[in-house]
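Notes for the one structure printed next.
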Amino acid sequence: MLRLTCFTPSFSRACCPLFAMMLKVPSVHLHHPRFSPFRFYHTSLLVKGTRDRRLILVERSRHLCTLPLAAAKQSAASPSENLSRKAKKKAIQQSPEALLKQKLDMCSKKGDVLEALRLYDEARRNGVQLSQYHYNVLLYVCSLAEAATESSPNPGLSRGFDIFKQMIVDKVVPNEATFTNGARLAVAKDDPEMAFDMVKQMKAFGIQPRLRSYGPALFGFCRKGDADKAYEVDAHMVESEVVPEEPELAALLKVSMDTKNADKVYKTLQRLRDLVRQVSKSTFDMIEEWFKSEVATKTGVKKWDVKKIRDAVVSGGGGWHGQGWLGTGKWNVKRTEMDENGVCKCCKEKLVCIDINPVETETFAASLTRLACEREVKANFNQFQEWLERHGPFDAVIDGANMGLVNQRSFSFFQLNNTVQRCQQISPSKRLPLVILHKSRVNGGPATYPKNRALLEKWKNAGALYATPPGSNDDWYWLYAAVSCKCLLVTNDEMRDHLFQLLGNSFFPRWKEKHQVRISVTREDGLKLNMPPPYSIVIQESEDGTWHVPMSVEDDLQTSRQWLCAKRSKTP
């Protein structure tokens with residue numbers, strides 16, 4: 001049962017009619033995308049905060065129509081109809097609502113709580129209609145405030161709760177951002193329980209929580225050392241199909257260590273292996289602290305079923321078994337490195353290369369096609385797919401734009417051709433790799449030079465060049481080609497921007513690790529292909545219970561990667 005807070009008036013007998021009515025709405029209607037219980041209370045809410053709504057406000061402020069005037073529209077056009085599009089746009093931008101939005105955005109950027117509250121009070125005095133956006137920015141700015149003390153009172157927190165109440169009174173429909181900012185307010189007041197209540201209430205409004213929605217409650221409970229409540233929030237996340245990231249898992253790891261819950265530490269390490277793979281320095285240090293702790297020394301079994309462990313490793317694809325802590329006694333914990341073959345320089349154990357399920361690859365290719373068709377001109381991408389079926393498969397796909405610019409001030413066809421030749425040399429079929437280039441690079445600039453034009457014609461005649469159409473993002477093309485051909489992808493692109501985040505953290509990092517080839521160019525060695533490592537750079541758990549944890553680095557070509565090796569001093 002939810003606690004009765006200022007954010008849960010619907011659970012009080014003295015609640016406002018708005019929330020009381022919502023409890024009577026059948027669930028089949030409550031979650032319908034077109035149903036909104038607020039319509040019966042505020043007919044203009046359907047366009048509240050939208051461009052249409054702002055137009056309505058401008059027109060009402062300029063022309064207070066009556067029925068007779070409206071009936072006379074046939075004989076004379078209203079002044080608003082004579083306004084140019086530019087004038088209408090200017091009127092919208094200068095409306096009280098738009099000006100308030102601009103000023104609140106500036107307060108949000110600067111974290112200026114006092115100015116935001118002053119603007120809010122002024123807007124209410126002047127009768128400015130606040131939209132969902134206005135309220136969300138106000139709540140966000142108030143949530144930035146730190147907890148008040150006797151010597152330093154903070155008006156942002158107390159006023160934030162009042163603003164939330166006023167939003168409900170004004171019958172403004174809340175969204176995910178509203179509840180998330182409310183949760184942040186609660187945590188700023190040192191009340192993670194209230195923050196968790198906010199997340200629970202989202203379902204009553206048909207709102208799907210996001211990862212950021214859970215952060216205030218989860219981190220709040222972890223800071224307080226309330227492990228049970230933190231696990232409850234985590235379970236709610238799993239139920240809502242919200243996937244945690246490293247900060248959330250690190251917080252759960254810390255609270256599990258502090259409460260000496262070895263089973264939870266083990267499960268969290270497995271989740272870090274699955275979802276994060278390589279950990280940041282702070283998490284790396286925390287894991288090192290665990291293996292050096294007395295609790296870790298005393299945790300584990302002396303005997304285990306070797307066949308069961310081995311079968312679990314095989315069924316999991318290699319690199320882990322998930323059967324719990326193996327062995328007893330003190331851990332030998334060292335920071336180390338791997339050699340080029342994946343052999344630990346500390347314990348001499350060779351790390352494994354974790355398999356990729358072929359079914360996963362096919363599913364990923366289908367997902368990639370769907371995403372590309374949503375963001376590219378579908379006909380263009382389908383045309384590329386048909387071309388690839390006729391000319392493929394290839395042993396390697398080259399991100400031409402990236403390869404021509406590595407360590408170069410301007411695009412270099414010489415370097416791109418050098419990359420093509422190196423890839424052809426290592427190809428089992430000795431076939432030319434597929435070069436993906438934007439049409440602008442194929443038709444203009446250095447491409448017009450006779451030598452480069454001849455090179456492009458050679459690739460084109462061999463069916464090894466594809467020019468992506470104007471306005472397209474060539475990233476979709478070279479990535480799809482490499483995935484569908486199950487071949488190497490030659491690019492120094494780290495693939496971390498928004499486009500690649502759409503692909504998720506489950507399969508794509510594993511695929512990239514096994515298929516991406518990067519180049520390095522030096523005066524001494526010239527151009528060198530850096531092949532995928534023969535082992536997986538991911539947290540690994542051996543059949544004897546030994547752990548190897550990799551630290552994430554920006555560029556492991558330039559910086560050697562540190563690993564944590566944790567092995568029992570005594571083995572059965």
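Yeah, the Cβs are placed from backbone N, Cα and C, and that goes for glycine too.
The following features are taken from Swiss-Prot:
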- 338-565: domain 'PRORP' (DOMAIN)
- Cys344, Cys347, His548, Cys565: Zn(2+) binding site (BINDING)
- Asp399 to Asn: Abolishes ribonuclease activity (MUTAGEN)
- Asp399, Asp474: Mn(2+) 1 binding site (BINDING)
- Asp474 to Asn: Abolishes ribonuclease activity (MUTAGEN)
- Asp475 to Asn: Abolishes ribonuclease activity (MUTAGEN)
- Asp475, Asp493: Mn(2+) 2 binding site (BINDING)
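Known features from Swiss-Prot, placed on the structure.
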residue	record	contacts (Cβ under 8 Å, 6+ apart)
Cys344	Zn(2+) binding site	Thr336, Met338, Lys350, Leu351, His548, Trp563, Cys565
Cys347	Zn(2+) binding site	Asn332, Thr546, Cys565, Lys567
Asp399	mutagenesis position	Ile436, Asp474, Asp475, Trp478, Leu489, Val490, Thr491, Asp493
Same-chain neighbours of the Zn(2+) site, Cβ within 8 Å of the mean position of the Cβ atoms of Cys344, Cys347, His548, Cys565 and not counting those residues, run in sequence order as Lys334, Thr336, Lys345, Cys346, Lys348, Glu349, Leu351, Thr546, Trp563, Ala566, Lys567
Under a three-state DSSP reduction, the secondary structure at Cys347 (Zn(2+) binding site) is coil
Reduced DSSP state (H/G/I helix, E/B strand, rest coil) at Asp399 (mutagenesis position) is strand
Taking all protein chains shown into account, the Cβ-based neighbour count within 10 Å for Asp493 (Mn(2+) 2 binding site) is 18
Restricted to the domain 'PRORP' (338-565), the mean pLDDT of the model is 92
